[in-house]
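Report on the structure given below.
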Amino acid sequence: MASELAMTAELPTSPLAIEYVNDFDLMKFEVKKEPAEAERLCHRLPAGSLSSTPLSTPCSSVPSSPSFCAPSPGGQPSAGPTAAPLGSKPQLEELYWMSGYQHHLNPEALNLTPEDAVEALIGAPHHHHHHHQSYESFRPQPFGGEELPPAAHHHNAHHHHHHHHLRLEERFSDDQLVSMSVRELNRQLRGFSKEEVIRLKQKRRTLKNRGYAQSCRYKRVQQRHILENEKCQLQSQVEQLKQEVSRLAKERDLYKEKYEKLAARGFPRETSPPAAPKTTAADFFM
């Protein structure tokens, strides 16, 4: 029976499947005895079913498991687009279902022991393309036709708006925004939203104010340097004038001292000239 199972249902021998199966100890499960009716229920398919999955056992409320029973001799595979082929290989998720719900399987209906199941899993031939398909089935599926939640829509819209906002700001450099006239800027901003235009104009106003403040600061610093240079020149001139004043004061003191010395020696006074004799009228007539 194990060989027939290995032939009809080839299972992948990928390291992932082997490691997952080895994590479970199949020897600790006991074989549950079921009546022969369970075997008939295992082989019986529901009417109008497109899958090969049989009905679950009457005593179990677990959903129907993947089919590990041989199909009935008279059964014909369905020709629908979703119908699985008769000899199709079970997917890797069936292994996960089998390992997770081992206590719901019917070993008596399968006529298998835990050792036979392990041998069938390990001894199956390896197919690279089938392993790739089985592994791809466990990858997270995209949303597809499902509707995205409002948070995702908001995040996508915010990301798109942020990206569009960055593209608008990257379109103009700071120098272009400052040097561009208002008419030219309005012509360039045609077609953009009002919010983005206001934000860009606010950025331009901020840049112009910053440039004006830097210009005022530069002029103030330049004027300070000019005033400091003038101050230094005036201070040097004052020092020169002070030196000239001190030199003139010394020269004045020297001349004053000479004058005082000459005045102390006492120069002789000049005698007055003699007075002319008085002529009388008699002398005049004589």
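In case you wondered, yes, glycine gets a Cβ from its N, Cα and C as well.
Just so you know, the substitutions we noted aren't modelled in this structure.
Feature annotations, reproduced from Swiss-Prot:
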type: MUTAGEN; residues: Ser14 to Ala; note: Partially reduced phosphorylation and decreased transcription activation activity. Strong decrease in phosphorylation and in transcription activation activity; when associated with A-65. Does not affect DNA-binding in vitro
type: MUTAGEN; residues: Ser49 to Ala; note: Reduced phosphorylation. Loss of phosphorylation, loss of ubiquitination, decreased transcription activation activity, decreased PCAF-binding and decreased induction of lens differentiation; when associated with A-53; A-57 and A-61
type: MUTAGEN; residues: Thr53 to Ala; note: Reduced phosphorylation. Loss of phosphorylation, loss of ubiquitination, decreased transcription activation activity, decreased PCAF-binding and decreased induction of lens differentiation; when associated with A-49; A-57 and A-61
type: MUTAGEN; residues: Ser61 to Ala; note: Reduced phosphorylation. Loss of phosphorylation, loss of ubiquitination, decreased transcription activation activity, decreased PCAF-binding and decreased induction of lens differentiation; when associated with A-49; A-53 and A-57
type: MUTAGEN; residues: Ser65 to Ala; note: Partially reduced phosphorylation, transcription activation activity and decreased induction of lens differentiation. Strong decrease in phosphorylation and in transcription activation activity; when associated with A-14. Does not affect DNA-binding in vitro
type: MUTAGEN; residues: Thr113 to Ala; note: Reduced phosphorylation and decreased induction of lens differentiation; when associated with A-57 and A-272
type: DOMAIN; residues: 199-262; note: domain 'bZIP'
type: MUTAGEN; residues: Leu234 to Pro; note: Abolishes DNA-binding; when associated with P-241
type: MUTAGEN; residues: Leu241 to Pro; note: Abolishes DNA-binding; when associated with P-234
type: MUTAGEN; residues: Ser272 to Ala; note: Reduced phosphorylation and decreased induction of lens differentiation; when associated with A-57 and A-113
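Shown for the domain 'bZIP' (199-262): DSSP residue counts in helix, strand and coil, namely 64 helix, 0 strand, 0 coil. It is 10 Å from the Cα atom of Leu234 (mutagenesis position) to that of Leu241 (mutagenesis position). Mean pLDDT, taken over the domain 'bZIP' (199-262), works out to 93 on the 0 to 100 scale. Counting only same-chain residues at least 6 apart in sequence, none has a Cβ under 8 Å from the Cβ of Leu241 (mutagenesis position).
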